[in-house]
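Peer 1: First, the structure itself, so that you have it in front of you.
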Amino acid sequence: MASAAVANYEEEIVRPVADFSPSLWGDQFLSFSIKNQVAEKYAKEIEALKEQTRNMLLATGMKLADTLNLIDTIERLGISYHFEKEIDDILDQIYNQNSNCNDLCTSALQFRLLRQHGFNISPEIFSKFQDENGKFKESLASDVLGLLNLYEASHVRTHADDILEDALAFSTIHLESAAPHLKSPLREQVTHALEQCLHKGVPRVETRFFISSIYDKEQSKNNVLLRFAKLDFNLLQMLHKQELAQVSRWWKDLDFVTTLPYARDRVVECYFWALGVYFEPQYSQARVMLVKTISMISIVDDTFDAYGTVKELEAYTDAIQRWDINEIDRLPDYMKISYKAILDLYKDYEKELSSAGRSHIVCHAIERMKEVVRNYNVESTWFIEGYTPPVSEYLSNALATTTYYYLATTSYLGMKSATEQDFEWLSKNPKILEASVIICRVIDDTATYEVEKSRGQIATGIECCMRDYGISTKEAMAKFQNMAETAWKDINEGLLRPTPVSTEFLTPILNLARIVEVTYIHNLDGYTHPEKVLKPHIINLLVDSIKI
């Protein structure tokens, strides 16, 4: 929300500038070049390991439990993108055969994997583990692996899966009790899962943790899969570091740190977000476009949130709506800098996509950006007027200011297979997108409430909720948490087949929700204060390679 201007514009303008910390990274990521000999060596060995892994997947006569565990391991190791068709075919066969199993571990794993791949397997698979009163049998308390898989499965639940509400409560209680007494690496796996469930985690973060902290220490590990995963992670990391260097140079050339010192300098954290949306090599162009967009809208956000005056922000909003470089003279000098940079960026996007005949799709992202800025301006007006809207009015405006409609649309720009129809579907705010946006809004609002309150912002989500319902801060936060849980069920339903667009275009929407869960974990604002949350993830993904 925007900061207030003074009533009399003839007087010196007082700007209640937020005291954002500088970047943690300096010029650390400014230069990186892939060592071609190393990359070629890795790629050659990966091809051989890929063939061995494919043979494992396609081997006949495997038990159901072994097949499911192999798929789960491949996915957790971050190498499943090499075998999407093979894995989908195997799971399709398992689903259509209505394969059944009697142990909790296999049943729960089967349920989660099928649901995550869009197969609407019935939760009745768990009824055999309940007693005559409909409660999970206490005899399961000693089956830690079974409980762990049940816990992970409970997070893919939809609105109709009441049994999984019980599963979550039951597995959580018993895992918390068992964790201190477990041997390594199972202890670390259980502790980590209770902190961050797999389904809501950022895929690359979860992969790095699983490779280094779990699978590498397992006695029963498959060394082919482990080496494949390590080589593949390091090879991809080279590409990611090269992209980050490219983006860092672009950011340094813009020199916003000097010219717009009121704004957060978070280009590395923005790259982490883009990497969270998609990490695979085929999305390199998409990642670079997305990180530039996130970095730029962050500057605009801080302009509204922590610097601009009412008149300035109205002029800026109007200029963005007109989207015309000739409007620049109507803006104060500091706003001209970001305005020109934004228009230049979208010209670059159009030029970049023109070679593939796709420059026309850029207009979808531009329209979403205009929407964000209009809604930023509404929030700034509320702040000036001291207006606390009803929750419904607040959310109708604040969902767009999450930027998630905008970022989801932008995430499609560099995806070469995205068609006009995919953008049209997204423009109608389908339920799965709406759910991802709601998750971002309520989690962000909960994490940033105290800071915003201290800055005098009264039209916050939590404040609106408290006033609307006559409830306490704690109760309002619980209400927002319930909204997030409901939205996760909507996302999980939206992933089930048949889907209106391919899974490729649903995954970025899912991953945007995952990113906000990770960034704001424990009600911490990991974007504004990355040292609290994101720094160790960035080091693991973009600084330290995995020892081979």
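First residue shown is number 1, and so on along the chain.
Placed from the backbone N, Cα and C atoms, the Cβ positions cover glycine too.
Original residues fill every noted site, and no substitution is shown.
Reproduced below are the annotations present in Swiss-Prot:
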| type | residues | note |
| --- | --- | --- |
| BINDING | Arg264, Asp301, Asp305, Arg441, Asp444 | (2E,6E)-farnesyl diphosphate binding site |
| BINDING | Asp301, Asp305 | Mg(2+) 2 binding site |
| BINDING | Asp301, Asp305 | Mg(2+) 1 binding site |
| BINDING | Asp444, Asp445, Thr448, Glu452 | Mg(2+) 3 binding site |
| MUTAGEN | Trp273 to Cys, Glu or Phe | Catalyzes the conversion of (2E,6E)-farnesyl diphosphate to beta-farnesene instead of (+)-5-epi-aristolochene and triggers self-alkyation of D-444 and Y-520 leading to enzyme inactivation |
| MUTAGEN | Ala274 to Thr | Relaxed product specificity leading to equal amounts production of 5-epi-aristolochene, 4-epi-eremophilene and premnaspirodiene with cis,trans-farnesyl diphosphate as substrate; when associated with I-372; L-406 and I-516 |
| MUTAGEN | Val277 to Leu | Catalyzes the conversion of (2E,6E)-farnesyl diphosphate to (+)-5-epi-aristolochene and triggers self-alkyation of D-444 leading to enzyme inactivation |
| MUTAGEN | Val372 to Ile | Relaxed product specificity leading to equal amounts production of 5-epi-aristolochene, 4-epi-eremophilene and premnaspirodiene with cis,trans-farnesyl diphosphate as substrate; when associated with T-274; L-406 and I-516 |
| MUTAGEN | Tyr404 to Cys | Catalyzes the conversion of (2E,6E)-farnesyl diphosphate to an unknown sesquiterpene instead of (+)-5-epi-aristolochene and triggers self-alkyation of D-444 and Y-520 leading to enzyme inactivation |
| MUTAGEN | Leu407 to Ile | Catalyzes the conversion of (2E,6E)-farnesyl diphosphate to (+)-5-epi-aristolochene and triggers self-alkyation of D-444 and Y-520 leading to enzyme inactivation |
| MUTAGEN | Leu407 to Pro | Catalyzes the conversion of (2E,6E)-farnesyl diphosphate to (+)-5-epi-aristolochene and triggers self-alkyation of D-444 leading to enzyme inactivation |
| MUTAGEN | Leu512 to Ile | Catalyzes the conversion of (2E,6E)-farnesyl diphosphate to (+)-5-epi-aristolochene and triggers self-alkyation of D-444 leading to enzyme inactivation |
| MUTAGEN | Val516 to Ile | Relaxed product specificity leading to equal amounts production of 5-epi-aristolochene, 4-epi-eremophilene and premnaspirodiene with cis,trans-farnesyl diphosphate as substrate; when associated with T-274; I-372 and L-406 |
Peer 1: For Leu512 (mutagenesis position), identify the closest of the binding-site residues Asp305, Asp444, Asp445, judging by Cα separation.
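Peer 2: If we rank Asp305, Asp444, Asp445 by Cα distance to Leu512 (mutagenesis position), first place goes to Asp444.
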Peer 1: At a 10 Å cut-off from the C-beta of Thr448 (Mg(2+) 3 binding site), count the other C-beta atoms across all protein chains.
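Peer 2: Excluding its own Cβ, the number within 10 Å is 21.
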Peer 1: How many Å separate the Cα atoms of Val372 (mutagenesis position) and Asp301 ((2E,6E)-farnesyl diphosphate binding site)?
Peer 2: 9
Peer 1: Between Val277 (mutagenesis position) and Arg264 ((2E,6E)-farnesyl diphosphate binding site), what is the CA-CA distance rounded to a whole number of Å?
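Peer 2: Approximately 21 Å lies between the Cα of Val277 (mutagenesis position) and that of Arg264 ((2E,6E)-farnesyl diphosphate binding site).
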Peer 1: Hey, how far is Leu407 (mutagenesis position) from Asp305 ((2E,6E)-farnesyl diphosphate binding site), Cα to Cα, in Å?
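Peer 2: Leu407 (mutagenesis position) and Asp305 ((2E,6E)-farnesyl diphosphate binding site) have their Cα atoms 19 Å apart.
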Peer 1: Quick one: of Val372, Leu407, Val516, which of the mutagenesis positions has the smallest count of other CB atoms within 10 A?
Peer 2: Val372
Peer 1: Using the alpha carbons only, what distance in Å do you get between Asp301 ((2E,6E)-farnesyl diphosphate binding site) and Tyr404 (mutagenesis position) once rounded?
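Peer 2: Each residue's Cα considered, Asp301 ((2E,6E)-farnesyl diphosphate binding site) and Tyr404 (mutagenesis position) end up 13 Å apart.
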Peer 1: Just to confirm: which same-chain residues, 6+ apart in sequence, have a Cβ under 8 Å from the Cβ of Asp445 (Mg(2+) 3 binding site)?
Peer 2: Ala398, Thr460, Gly461, Ile462, Phe480
Peer 1: Among all protein chains shown, how many Cβ atoms are found within 10 Å of the Cβ of Tyr404 (mutagenesis position), not counting that one?
Peer 2: 26
Peer 1: Taking the binding-site residues one at a time (Asp301, Asp305, Asp444, Glu452), which has its Cβ surrounded by the most other Cβ atoms within 10 Å?
Peer 2: Asp305
Peer 1: Near the Mg(2+) 3 site, what residues other than Asp444, Asp445, Thr448, Glu452 in the same chain have a C-beta no further than 8 Å from the centroid of the listed C-beta atoms?
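Peer 2: What remains near the Cβ centre is Thr446, Ala447, Tyr449, Val451, Thr460, Gly461, Ile462, Asp525.
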Peer 1: So how far apart do the (2E,6E)-farnesyl diphosphate binders Arg264, Asp301, Asp305, Arg441, Asp444 get, largest Cα to Cα in Å?
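Peer 2: Pairwise Cα check on Arg264, Asp301, Asp305, Arg441, Asp444 gives a maximum of 20 Å.
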Peer 1: So if I draw a 10 Å sphere around the Cβ of Arg441 ((2E,6E)-farnesyl diphosphate binding site), how many other Cβ atoms end up inside it?
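Peer 2: For Arg441 ((2E,6E)-farnesyl diphosphate binding site), the 10 Å Cβ neighbour count is 24.
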Peer 1: If we check Cα distances from Asp305 ((2E,6E)-farnesyl diphosphate binding site), which of the recorded positions Thr448, Glu452, Val516 wins as closest?
Peer 2: Glu452
Peer 1: What subset of the binding-site residues Arg264, Thr448, Glu452 lies within 10 angstroms of Tyr404 (mutagenesis position) at the C-alpha level?
Peer 2: none
